[in-house]
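Chemist: Straight out of Swiss-Prot:
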- Cys147: active site (ACT_SITE)
- His284: active site (ACT_SITE)
- Asn304: active site (ACT_SITE)
- Leu9 to Ser: In clone 1800-2 (VARIANT)
- Thr35 to Ala: In clone 1800-2 (VARIANT)
- Ala39 to Val: In clone 1800-2 (VARIANT)
- Val286 to Leu: In strain: RA (VARIANT)
Amino acid sequence: MSGWARALLLAAVLVVMACLVPAATASLHAEETLTSQFAEFKQKHGRVYESAAEEAFRLSVFRENLFLARLHAAANPHATFGVTPFSDLTREEFRSRYHNGAAHFAAAQERARVPVKVEVVGAPAAVDWRARGAVTAVKDQGQCGSCWAFSAIGNVECQWFLAGHPLTNLSEQMLVSCDKTDSGCSGGLMNNAFEWIVQENNGAVYTEDSYPYASGEGISPPCTTSGHTVGATITGHVELPQDEAQIAAWLAVNGPVAVAVDASSWMTYTGGVMTSCVSEQLDHGVLLVGYNDSAAVPYWIIKNSWTTQWGEEGYIRIAKGSNQCLVKEEASSAVVGGPGPTPEPTTTTTTSAPGPSPSYFVQMSCTDAACIVGCENVTLPTGQCLLTTSGVSAIVTCGAETLTEEVFLTSTHCSGPSVRSSVPLNKCNRLLRGSVEFFCGSSSSGRLADVDRQRRHQPYHSRHRRL
């Protein structure tokens, strides 16, 4: 080989080495960063593995999940993804422990739905029930597929508070251990839970203090029926329309809503608004606590049950209006029991035309299924601005066949955005426990001459929010 050829070969080798050294250095740096992140993860979440082989496997899973986080970040420019408490779990492990309700929710999709009627007149631009003190702290379902119980109980906690009672932490363990309609740590349905509470537990929901959660390791202890304190009662539940605008309008007036979602893309979520959520099958139960339509990207606010170390202090935001994560498919809420607070006297002016004989409406609630036994009536005027116990206002009017309630979402003087709903008159409506019937009439003496079944006057309980 000539001298110039040897020189050229040497130069080529040097060039190749010059290229390889930075690449090797970068690779080494990336590996060191990964090792450092993994060590920080283990310390933060108390991970101790049984063997060196197990630790090596978990490190490889950790690496794969960081790559998955980058993929989700690329698809969701308004959200962030990274290391979470689940970063050393395979996707199958994560699914089986934290969002394993696919079979239950698939079965629910086959049943006939009877949603409440919600008319969207003009919901407020933003609602956050956390700011109104209606939501308990984020909880931890642990390695148990009990999301359905946390969703249902979270809803009851909020509804109980908004009916005028103290905010009370209630027991998920009661459902996980005792509700045999559902499957404990293997999944369940919020609607089943509501029905079990009413039909099998006399509507009673125990306090968390008297029946604490004990299934965090994936094992459900046997049901116990004594020694527990009743913290709330429910009388039934309602299903909401599969429409995000109507769900928002209902939530704005009535409070947080239990919903099912597809949570398969949530494992690496750390913050922001998800705009490209996997939306293939329902597999997880959560709680809608608010929304914001005035944001650059309108979003839902969702309370999860994966501790405050996940997401935004235990919450996630997803884009609103495009059925992200299938959020509109299974929405429901408990109907709470108890008397609720007595409404404050209203001094607002009537919105109806003046006249000597004001109109009234009667809500007759009975303990049987035929509106005959144990009936008690509530009588209030129609056409007047009534102050509600949730701090807003409403006007009730009577039509030929229906009673219509218009709730004003941001005003105590019956002005601004409102939501309107209707119920049939003179028809007994069967509930899960008991029944209810509405009547309308008028009398100058202040009693309804055309309703002869009135027993006594009590505060009216609105279908939207108790007045």
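Cβ atoms here come from the backbone N, Cα and C positions, even for glycine.
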Chemist: I'd like to know which of the recorded positions Thr35, Ala39, Cys147, Asn304 sit within 10 A of Val286 (variant position) at the Cα level.
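Modeler: Of Thr35, Ala39, Cys147, Asn304, within range: Cys147, Asn304.
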Chemist: What is the nearest of the active-site residues Cys147, His284, Asn304 to Thr35 (variant position), using the Cα of each?
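Modeler: Nearest listed residue in space: Asn304.
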Chemist: Measuring CB to CB from His284 (active site), give everything in the same chain under 8 Å that is also at least six residues away in sequence.
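Modeler: The answer is Tyr98, His99, Gly101, Cys147, Ala260, Val261, Asp262, Ala263, Trp266.
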Chemist: In sequence order, which same-chain residues at least six apart have a C-beta under 8 angstroms from Asn304 (active site)?
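Modeler: In sequence order, Val138, Trp266, Val286, Trp310, Gly311, Gly314, Tyr315, Ile316 meet the Cβ cut-off.
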Chemist: Within a 10 Å radius of its Cβ, which of these recorded positions (Ala39, Cys147, Val286) has the fewest neighbouring Cβ atoms?
Modeler: Ala39
